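Novice: Have a look at this one.
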Amino acid sequence: MCDAFVGTWKLVSSENFDDYMKEVGVGFATRKVAGMAKPNMIISVNGDLVTIRSESTFKNTEISFKLGVEFDEITADDRKVKSIITLDGGALVQVQKWDGKSTTIKRKRDGDKLVVECVMKGVTSTRVYERA
């Protein structure tokens, strides 16, 4: 089910990430540092538990979850959110909710790449990863 995502991925391109972070409410200084980071994403599966770890010079974060089960998450910019991740059409779709707001993060395979689309209101950021 999630096996296509398993592995270590390195960021190779990022479009519109600053505008997305601004829409989410991330402060200027944090946006500048986070925007320069080139994170590796490590995805693993153990039974029905999926773990996504992001490692960069900016910050390391890790979430472990079961598909379709809501969990508490502290994001890289320190937002406390409720997240739920589902598998939809071969994509891992994450919805984060906090303070009456929500954002969607869709992770999908495209050939040998992992494409992450982050959407907040009308702002979309696309980040592309390749296997490390």
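Cβ coordinates are placed from backbone N, Cα and C, and glycine is handled just like the others.
Where a substitution is noted, the model still shows the residue that was there originally.
Quick paste from Swiss-Prot:
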BINDING   ARG127, VAL128, TYR129  fatty acid binding site
MUTAGEN   LYS22 to Ala  Abolishes ligand-induced translocation to the nucleus; when associated with A-31 and A-32
MUTAGEN   ARG31 to Ala  Abolishes ligand-induced translocation to the nucleus; when associated with A-22 and A-32
MUTAGEN   PHE58 to Ala  Abolishes ligand-induced translocation to the nucleus
MUTAGEN   LEU67 to Ala  Abolishes export from nucleus; when associated with A-87 and A-92
MUTAGEN   LEU92 to Ala  Abolishes export from nucleus; when associated with A-67 and A-87
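Tell me what's around each of these sites.
Specialist: Cβ contacts within 10 Å of TYR129 (fatty acid binding site), excluding its own Cβ and spanning all protein chains shown: 22.
Neighbour density for LYS22 (mutagenesis position): within 10 A of its CB lie 14 other CB atoms from the protein chains shown.
Here the Cβ of ARG31 (mutagenesis position) has 18 other Cβ atoms within 10 Å, regardless of which shown protein chain they belong to.
Cβ neighbours within 10 Å of PHE58 (mutagenesis position), excluding its own Cβ and spanning all shown chains: 17.
Classification of LEU92 (mutagenesis position) by DSSP places it within a strand.
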Novice: Helix, strand or coil by DSSP: which one applies to PHE58 (mutagenesis position)?
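Specialist: DSSP assigns PHE58 (mutagenesis position) to coil.
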Novice: Based on Cα distances to PHE58 (mutagenesis position), point out the closest of the recorded positions LYS22, ARG31, LEU67, ARG127, VAL128.
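Specialist: Looking at Cα distances from PHE58 (mutagenesis position), the smallest one goes to ARG31.
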Novice: Near LYS22 (mutagenesis position), which recorded positions out of LEU67, LEU92, VAL128 have their CA within 10 Å?
Specialist: none
Novice: Just to verify a number: CA distance, ARG31 (mutagenesis position) to LEU67 (mutagenesis position), in angstrom, no decimals.
Specialist: 29
